[in-house]
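Over in Swiss-Prot, the protein carries these features:
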| type | residues | note |
| --- | --- | --- |
| BINDING | CYS191, HIS225, CYS230, CYS232 | Zn(2+) binding site |
| MUTAGEN | GLU130 to Ala | DNA methylation defects |
| MUTAGEN | TYR140 to Ala | Loss of interaction with H3K9 and DNA methylation defects |
| MUTAGEN | ASP141 to Ala | Strong DNA methylation defects |
| MUTAGEN | PHE162 to Ala | Loss of interaction with H3K9 and strong DNA methylation defects, when associated with A-165 |
| MUTAGEN | PHE165 to Ala | Loss of interaction with H3K9 and strong DNA methylation defects, when associated with A-162 |
| MUTAGEN | CYS191 to Ala | Decreased stability of the protein |
| MUTAGEN | TYR212 to Ala | DNA methylation defects |
| MUTAGEN | HIS225 to Ala | Decreased stability of the protein. Decreased stability of the protein; when associated with A-232 |
| MUTAGEN | CYS232 to Ala | Decreased stability of the protein; when associated with A-225 |
Amino acid sequence: MAASDDSSHYFTEFTLSEIVDMENLYKELGDQSLHKDFCQTVASTFSCSVNRNGKSSITWKQVQIWFQEKLKHQSQPKSKTLPSPPLQIHDLSNPSSYASNASNATFVGNSTFVQTRKGKASDLADLAFEAKSARDYAWYDVSSFLTYRVLRTGELEVRVRFSGFDNRHDEWVNVKTSVRERSIPVEPSECGRVNVGDLLLCFQEREDQALYCDGHVLNIKRGIHDHARCNCVFLVRYELDNTEESLGLERICRRPEE
């Protein structure tokens, strides 16, 4: 019997964070990522990571094969048929790796999410990511990554559990477009770091819902204040519905610096 060309067994050796790292490396380096020396460095870095405690080490060959498969998928012409089922699903549940945080959201009725405002930056130690829900296109803190799958199109999806919600509200989300490092609440002493044109995560309060949505800064009315209280006003336009609103510092979070 001919050997299967399904390469999913190579992908299942990696954790989600390792795949995200390799996605970014491939985006920067392209086919240069196939070089043996580079793959050895990546494999050594992954194997020495604390996230690999209790897991087998990664070999440079596994890393190289991952990049080869990525390059192959990128080179293939787009098919006109519907995408095939996912290549694999891998269990990432690990209580020691992903710490749950106190509830920052509640579920109301059958379909309405209601979020509370984020805390201080010092509260972010255990929650590193946020994900965008397909239900309302709002961003929620991620409590844990449960499984992931690599589609035949090469896209990576992960199943997330949102902080403050149970497994009934778990979702598959696209890693590239709907998962990112958690936004950071802006302290009064940091308001000068927010500029016109910046992308912010904004707390949008409406009569029927309260959501965290992306918005761009259109204008800033800066006031004189001390490090303990900020009276600046930020005019933002929400990406969700293209409406504009003036917000105080307590209703905005900045994106981490790259």
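In case you wondered, yes, glycine gets a Cβ from its N, Cα and C as well.
Every position carries its original residue.
These figures come from a predicted structure and were not determined experimentally.
Sequence features, as recorded in Swiss-Prot, placed on the structure.
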residue: GLU130; record: mutagenesis position; DSSP class: strand
residue: TYR140; record: mutagenesis position; DSSP class: strand
residue: PHE162; record: mutagenesis position; DSSP class: strand
residue: CYS191; record: mutagenesis position; DSSP class: helix
residue: TYR212; record: mutagenesis position; DSSP class: strand
residue: HIS225; record: mutagenesis position; DSSP class: coil
residue: CYS230; record: Zn(2+) binding site; DSSP class: coil
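Taking all protein chains in view, 23 other C-beta atoms sit within 10 angstroms of the C-beta of PHE162 (mutagenesis position).
Rounded to a whole number, the distance between the Cα atoms of CYS191 (mutagenesis position) and TYR140 (mutagenesis position) is 23 Å.
What surrounds the Zn(2+) site, by Cβ distance within 8 Å of the Cβ centroid and not counting CYS191, HIS225, CYS230, CYS232, is the set PRO188, ARG222, GLY223, ARG229, ASN231, LEU249 from the same chain. With respect to PHE162 (mutagenesis position), the closest of these mutagenesis positions in Cα terms is ASP141, chosen from ASP141, CYS191, HIS225, CYS232. Calculated from their C-alpha atoms, the gap between ASP141 (mutagenesis position) and CYS191 (mutagenesis position) amounts to 23 Å. In space, TYR212 is the closest of the mutagenesis positions PHE165, CYS191, TYR212, HIS225 to GLU130 (mutagenesis position), judged by Cα positions. Note: the CA-CA distance between HIS225 (mutagenesis position) and CYS191 (mutagenesis position) rounds to 10 Å. Within 10 Å of CYS232 (mutagenesis position), counting CA to CA, the mutagenesis positions PHE165, CYS191, TYR212 contribute CYS191. Take the Cα of CYS230 (Zn(2+) binding site) and measure to each of the mutagenesis positions PHE165, CYS191, TYR212: the nearest one is CYS191.
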